[in-house]
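Inspection log for the structure reproduced underneath, given as structure tokens.
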Amino acid sequence: MNQSCPNKTSFKIAFIQARWHADIVDEARKSFVAELAAKTGGSVEVEIFDVPGAYEIPLHAKTLARTGRYAAIVGAAFVIDGGIYRHDFVATAVINGMMQVQLETEVPVLSVVLTPHHFHESKEHHDFFHAHFKVKGVEAAHAALQIVSERSRIAALV
């Protein structure tokens, strides 16, 4: 499926957020939306989609990419070691799935799916990752603007 990015200043980005550790993941979304608004004067529309966990992000991203409505898609989740399963397997599956979606649909899929080596339900860890997700949201906004711009530039060459 060949989908070109919009060749205009106004476009849409889908933001898919996992609801596990929502209080932390929400910080990425809030800073992402705020940074896009600050950088574009509100010309970029962000549509928010909730999924139960990180594992559901790739399928949701693929479904949204196929609509042709979005110049880019962002997935955000916090995959931690809960002591029951190997969280790194889940994170790898999610990231690989997101990569596959963008390669198949030609819609950029950006990741704010973070997997710490260790996370403990302590105030110190919570505060650290709360702040870290804010930073990652801003970084994702910059990356989204850059990749949409570059994709538009490439589309103009074809």
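Glycine too: its Cβ is placed from the backbone N, Cα and C atoms.
Unsubstituted: the structure retains its original residues.
Applying an 8 A CB threshold to same-chain residues 6+ apart, the list for Trp20 (mutagenesis position) reads Pro52, Gly53, Ala54, Ala77, Phe78. Listed in Swiss-Prot as a mutagenesis experiment, Trp20 to Ala is described as follows: Loss of enzymatic activity.
If you look up Swiss-Prot, you'll see Trp20, Ala54, Tyr55, Glu56, Phe78, Val79, Ile80, Ser111 marked as 5-amino-6-(D-ribitylamino)uracil binding site. Secondary structure at Ile80 (5-amino-6-(D-ribitylamino)uracil binding site), as computed by DSSP, is coil. Within 10 Å of the C-beta atom of Ile80 (5-amino-6-(D-ribitylamino)uracil binding site) sit 22 other C-beta atoms, taking all shown protein chains into account.
If you look up Swiss-Prot, you'll see Arg86 marked as active site, proton donor. Listed in sequence order, there are no same-chain residues at least 6 apart in sequence whose CB falls under 8 Å from the CB of Arg86 (active site, proton donor).
The annotation (2S)-2-hydroxy-3-oxobutyl phosphate binding site is assigned in Swiss-Prot to His125 on the grounds of sequence analysis. All protein chains included, His125 ((2S)-2-hydroxy-3-oxobutyl phosphate binding site) registers 15 other Cβ atoms within 10 Å of its own Cβ. DSSP assigns His125 ((2S)-2-hydroxy-3-oxobutyl phosphate binding site) to a helical segment in the three-state reduction.
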Q.
Tell me the Cα distance separating Ile80 (5-amino-6-(D-ribitylamino)uracil binding site) from His125 ((2S)-2-hydroxy-3-oxobutyl phosphate binding site), rounded to the nearest angstrom.
A. 12
Q. Over all shown protein chains, what is the count of other CB atoms within 10 A of the CB belonging to Ser111 (5-amino-6-(D-ribitylamino)uracil binding site)?
A. 18
